[in-house]
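Undergrad: I'd like to ask some things about the structure below.
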Amino acid sequence: MDRDEEPLSARPALETESLRFLHVTVGSLLASYGWYILFSCILLYIVIQRLSLRLRALRQRQLDQAETVLEPDVVVKRQEALAAARLRMQEDLNAQVEKHKEKLRQLEEEKRRQKIEMWDSMQEGRSYKRNSGRPQEEDGPGPSTSSVIPKGKSDKKPLRGGGYNPLTGEGGGTCSWRPGRRGPSSGGUN
């Protein structure tokens, strides 16, 4: 029985010695290069993540290309929808351009009519300046101008008579008061 016990006890001693050697070796390796190993592991993890994302995107692109190759009807429908959208947008743009042109034509017509009226009023000897400030009310949908009475100068008496103006010193008698100069009147300090 001693023989059976001897190989068993020798074997664990050998295993513990190899474990101790492994522990010492790994410990000294980590003590010397631990930070380098840690940073290289982190960097390797980041690189693997980036590469996996790119591989997924590449596979997705390949699948999309395969679908478009297999289904040309889908491509044709997309192109037709795109062409229809472009045509609609162009029609809207053309309609806006036509509205703008019509507006410009109306403005030019209005200017031309005002110039003709100004010329006619100059030929008749009237002043043309009074009509230039107000818009033409004949064409507008507003109230009729025949019911509006123009305001003239009223016959009211002014509140203050005599033409006295306290800000300028004009009027109000023979003398005019002026305020004195600022500062000491003697011109210096004591």
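Note that Cβ sites are derived from N, Cα and C of the backbone, with glycine treated the same way.
Residues as originally present; substitutions not included.
Because the structure is a prediction, the values reported are computed rather than measured.
What Swiss-Prot shows for this protein is this:
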type	residues	note
VARIANT	Ile46 to Phe	In allele H47b
Undergrad: Under a criterion of Cβ-Cβ distance under 8 Å and sequence separation of at least 6, what residues of the same chain contact Ile46 (variant position)?
TA: none
Undergrad: When DSSP is mapped onto helix/strand/coil, what comes out for Ile46 (variant position)?
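TA: In three-state terms, Ile46 (variant position) counts as helix.
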